[in-house]
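Structure record follows, encoded as structure tokens.
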Amino acid sequence: MSMSSMSSPSSAVCSPDHFSPSDHLCYVQCNFCQTILAVNVPYTSLFKTVTVRCGCCTNLLSVNMRSYVLPASNQLQLQLGPHSYFNPQDILEELRDAPSNMNMMMMNQHPTMNDIPSFMDLHQQHEIPKAPPVNRPPEKRQRVPSAYNRFIKEEIQRIKAGNPDISHREAFSAAAKNWAHFPHIHFGLVPDNQPVKKTNMPQQEGEDNMVMKEGFYAPAAANVGVTPY
């Protein structure tokens, strides 16, 4: 592989007209003495890794020619004119820009990873939107009716069954009095087979119309004005 070296940026550089037109001219910088080397590479080796020997320090370089491909010498001669010569400073700038230019060409030919939709993007596109959560009011816990409420309810039903013409207000008043005067019934202290012991209590004013019936108070008339609890 033929080559010519350039000793320093300030020295004159020979025109590479003596290279074969069937080969490709590339410029490589020696990593030991920093000399610019003009390398004549055959077209069959443009995309291979070749070994270049520096003509100044005899250092061997392993060069990947894919990143050092530059226009052919005859094309550079036509662009620069018949009496123009290569400037080493321009060659250094071209060498620095060659890898970036190659990367730009590769990026234009092949899509980047950012252009390829990821699996997460496809999953998000086909994902069914979830319904917003509904703020349900807290469920009200059903309270167990107390012994008093159960007794009053059952007592009102019993009084109305014995006297259908009685009003609900009078039945409630009688049921409340039965609850107050017979506390032993509340806790089941008396068995069902034993008779209920009646309590001898003096009747107060306003209770003349109340009569004892089966151990409970019950109104004697339907028009008794008693205020419920």
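Keep in mind that glycine also has a Cβ here, set from the backbone N, Cα and C atoms.
None of the listed substitutions appears in this model.
Cys30 to Tyr appears in Swiss-Prot as a mutagenesis experiment; the accompanying note says: In fil-2; abnormal abaxial determination during embryogenesis and organogenesis, filamentous flowers. A mutagenesis experiment is reported in Swiss-Prot for this position, Cys33 to Tyr, and the note states: In fil-3; abnormal abaxial determination during embryogenesis and organogenesis, filamentous flowers. Under the heading of mutagenesis, Swiss-Prot lists Cys56 to Ala and annotates it as follows: Loss of zinc release and reduction of multimerization. While the structure shown retains the original residue, Swiss-Prot records the mutagenesis experiment Asn178 to Lys with this note: In fil-4; abnormal abaxial determination during embryogenesis and organogenesis, filamentous flowers.
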Assigned element (helix, strand, coil) containing Asn178 (mutagenesis position), judged by DSSP: helix
Can you tell me the CA-to-CA distance separating Cys33 (mutagenesis position) and Cys56 (mutagenesis position), as a whole number of Å? 8
Check the mutagenesis positions Cys30, Cys33, Cys56 for other C-beta atoms within 10 angstroms of each C-beta and report the one with the most. Cys30
What does DSSP say about Cys56 (mutagenesis position): helix, strand or coil? coil
